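Here is what Swiss-Prot records for this protein:
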type    : residues  : note
MUTAGEN : E225 to K : In allele shd-Z383; failure of head involution. Defects in dorsal closure and aberrant gut looping
BINDING : C488      : heme binding site
Amino acid sequence: MAVILLLALALVLGCYCALHRHKLADIYLRPLLKNTLLEDFYHAELIQPEAPKRRRRGIWDIPGPKRIPFLGTKWIFLLFFRRYKMTKLHEVYADLNRQYGDIVLEVMPSNVPIVHLYNRDDLEKVLKYPSKYPFRPPTEIIVMYRQSRPDRYASVGIVNEQGPMWQRLRSSLTSSITSPRVLQNFLPALNAVCDDFIELLRARRDPDTLVVPNFEELANLMGLEAVCTLMLGRRMGFLAIDTKQPQKISQLAAAVKQLFISQRDSYYGLGLWKYFPTKTYRDFARAEDLIYDVISEIIDHELEELKKSAACEDDEAAGLRSIFLNILELKDLDIRDKKSAIIDFIAAGIETLANTLLFVLSSVTGDPGAMPRILSEFCEYRDTNILQDALTNATYTKACIQESYRLRPTAFCLARILEEDMELSGYSLNAGTVVLCQNMIACHKDSNFQGAKQFTPERWIDPATENFTVNVDNASIVVPFGVGRRSCPGKRFVEMEVVLLLAKMVLAFDVSFVKPLETEFEFLLAPKTPLSLRLSDRVF
């Protein structure tokens, strides 16, 4: 009986040892040996159990929607599954963040993985990487189309080029448009653009309801006029009240919108356009052709006018043409690159400027205290131009615009290609991995900004100096125009023009939206259209 009990005890002890070797060592052996010299127990040493080696987690270990052969994770957008709408992709990515965490894997039908980053530390690590030539994934449909048209394009353009060629285009083509000194020369002309826009709004609103229907169409015309004033150096007359615009001009904004939608569908769809000309590809080609034809015609007309008036042009007119002339006079670039760059700048500026204005207006009209404070900063400029000093001192207005950028940037996420191996959120990613930095979603988190879903311009005002500042906690993830060398070259122009437009509209009208603004994804974030605004004349 005693033998059986001893065997049973040994069996229990053996099982316990097998399952909890480290507990046995810590609880039983260490107390027995702690006061005993090594030589007293035949130099025996306690053998530590080896910690199991942790497997290195790679890209395919990242959580995300289930992958299906030949579809990847794109099945979530297909009609017969219809979990999500592609027009609400910004909301889709927010939902994936809630489901899977701060790092999510998306897989293309070609089995190419794309990693979505939501963690602030990961975003900063990727976007602040010191690179001479930051790499971002090219928009393949643009690359494919432009390579098929060597008669028009010598390269795939500044946005889609990479490496030294990108650097060459960037440094040559953007030096003027990014210069604060050059942009200040345009302030009087841009004031005039804003004034004409205000008069056009007055002419187009319903006299009884004071509602301007299809406001976005007029905003696009304003964007076209403002960008052409900058790039070509003279007013084009697109905001004239009594002049009927040519049909091609009215089609231009629609073509720009279609261009972005086709890019979205080509990037997030199944990619069949790569193998035969699908509707997505045909729509893109038509839009690209129309944009090129219309703006190219404007440029050619300006070149002829320039030749005629070069001898008698005054200094002011020559100053306004500085950007246009600087690009045309570049000797080391193909004329096709010069022309396509001007076309790209104008096309991108139309929708970006109009959408940014609408997002800012939506934010400030939703805050009852915002409009009076903006008005107080510009009330002395009712009958005069708003020049640089006024822009510099517009603390609250700039804070409102910055807060709108945080909540609804037109570029809500930024794409990069990793240039070296990185560990992000505990996963090891190899160089060459495509990552999407989900900055807007990160900006909506209370862990990054207190009251993150609320419109709070005051967060961008230094309480000590009462000046506008971007030196606040986590401001580095608010990047509506990109960051670093790959940032949008039109950033300064858009910021200056939006301040002017907001000031002029608040001086002229009490603005309200007939219906709350909704957003859609069109490769950039855009307002859902049509939009109607109620504009009541402001009485002082």
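Placement of Cβ uses the backbone N, Cα and C atoms for every residue, glycine included.
Remember, predicted model here, so these are calculated numbers, not experimental data.
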Tell me, by DSSP, whether C488 (heme binding site) is helix, strand or coil?
coil
Determine, to the nearest whole angstrom, how far the Cα atom of C488 (heme binding site) is from the Cα atom of E225 (mutagenesis position).
20
Residues satisfying Cβ distance under 8 Å from E225 (mutagenesis position), sequence separation of at least 6
V193, D196, F197, R235, M236, G237, F238, L239
How many other Cβ atoms are found within 10 Å of the Cβ atom of the residue listed as 'heme binding site', counting all protein chains shown?
21
